[in-house]
Amino acid sequence: MPIAMGLETACELECAALGALLREPREAERTLLLDCRPFLAFCRSHVRAARPVPWNALLRRRARGTPAAALACLLPDRALRARLGRGELARAVVLDESSASVAELPPDGPAHLLLAALQHEMRGGPTTVCFLRGGFKSFQTYCPDLCSEAPAQALPPAGAENSNSDPRVPIYDQGGPVEILPYLYLGSCNHSSDLQGLQACGITAVLNVSASCPNHFEGLFHYKSIPVEDNQMVEISAWFQEAISFIDSVKNSGGRVLVHCQAGISRSATICLAYLIQSHRVRLDEAFDFVKQRRGVISPNFSFMGQLLQLETQVLCH
């Protein structure tokens, strides 16, 4: 089968073959699956074992450098790159949305550049570099049980009609906390006081982004407080790294964290947006759209949005 120029040795893997590998625990552990679709598409649904590949205009420019530099941009996890370098993985599989073969990949797109970088860096080693034929769209058709679906939106946008809503309850308190990522939830102070709701979500830790909301269940959950007010004078960015480290610590321990403020609209939403920007290297507008799809009432104040834009610049231009 013809292969795109520069990718002559890339093998093409069928969806059924990948599904069989992922169903074998030993083979699944030795398979690195790299999803080159946009971040929002990945979060809506993805192969459970896959890792998202960051991509934006700046990374596009940097990925055109040396293969090692391209791989560092597209696979920023140093520990994972080290595992590849030591030959600990049997295969690295790259996928996009629906390309039928390597020959269809745009030369300046993330899948093509990542395949080329992997081939160069893995040459002569035990790791096979593969492209998934038909991409995620085909794999989801063949192996839906191996794919993860995004949770349904739990809270409608402000002003939206909802026949099940209680007019006595503020819209920001209706429903329950919303899942942003499998280990990251966003909600209000009222949600943080609902023990049954927290347990139903599997929450193990709470990040309280307020100076006034109490920590209701100190003996049951791991709490961290960021005592800031929701006003234009607050430098919430001073807390970004501390908050991100806390969320990552909960993630790494296998737990789930609820981030909340009084209404779950401005302060806690800002922290969740900062986490997405830094951890997933996405633009603010992408992160904002993603979170708003899940919690329609979010609206960080003007100053907080400016601080998030500064973070975006620092992260994406680093």
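For all residues, glycine too, the Cβ spot is worked out from N, Cα and C.
Original residues only.
Record features (Swiss-Prot):
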type	residues	note
ACT_SITE	Cys261	active site, phosphocysteine intermediate
DOMAIN	27-148	domain 'Rhodanese'
DOMAIN	176-317	domain 'Tyrosine-protein phosphatase'
MUTAGEN	Arg60 to Ala	Does not affect interaction with MAPK1
MUTAGEN	Arg61 to Ala	Does not affect interaction with MAPK1. Loss of interaction with MAPK1; when associated with A-62
MUTAGEN	Arg62 to Ala	Loss of interaction with MAPK1. Loss of interaction with MAPK1; when associated with A-61
MUTAGEN	Asp230 to Ala	Loss of phosphatase activity
MUTAGEN	Cys261 to Ser	Loss of phosphatase activity. Does not affect interaction with MAPK1
MUTAGEN	Lys292 to Ala	Does not affect phosphatase activity. Loss of phosphatase activity; when associated with A-294 and A-295. Does not affect interaction with MAPK1
MUTAGEN	Arg294 to Ala	Loss of phosphatase activity. Loss of phosphatase activity; when associated with A-292 and A-295. Does not affect interaction with MAPK1
MUTAGEN	Arg294 to Lys	Loss of phosphatase activity
MUTAGEN	Arg295 to Ala	Loss of phosphatase activity. Loss of phosphatase activity; when associated with A-292 and A-294. Does not affect interaction with MAPK1
MUTAGEN	Arg295 to Lys	Loss of phosphatase activity
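DSSP gives Cys261 (mutagenesis position) a coil state; it is part of no helix or strand. Looking at the domain 'Rhodanese' (27-148) alone, the prediction's average pLDDT is 89. All protein chains shown were included, and the count of other CB atoms within 10 Å of the CB of Cys261 (mutagenesis position) stands at 28.
In the structure shown, the C-beta of Arg295 has more C-beta neighbours within 10 angstroms than that of any other entry among the mutagenesis positions Arg61, Lys292, Arg294, Arg295. Closest to Asp230 (mutagenesis position) in space, going by CA atoms and restricting to the mutagenesis positions Arg61, Cys261, Lys292, Arg294, is Cys261.
Over all protein chains present, the Cβ of Asp230 (mutagenesis position) has 21 other Cβ atoms lying within 10 Å. When the mutagenesis positions Cys261, Lys292, Arg294, Arg295 are ranked by how far their Cα is from the Cα of Arg61 (mutagenesis position), Lys292 comes first. Arg294 (mutagenesis position) sits 17 Å from Cys261 (mutagenesis position), counting Cα to Cα. With respect to their backbone Cα atoms, Lys292 (mutagenesis position) and Cys261 (mutagenesis position) stand 16 Å from each other.
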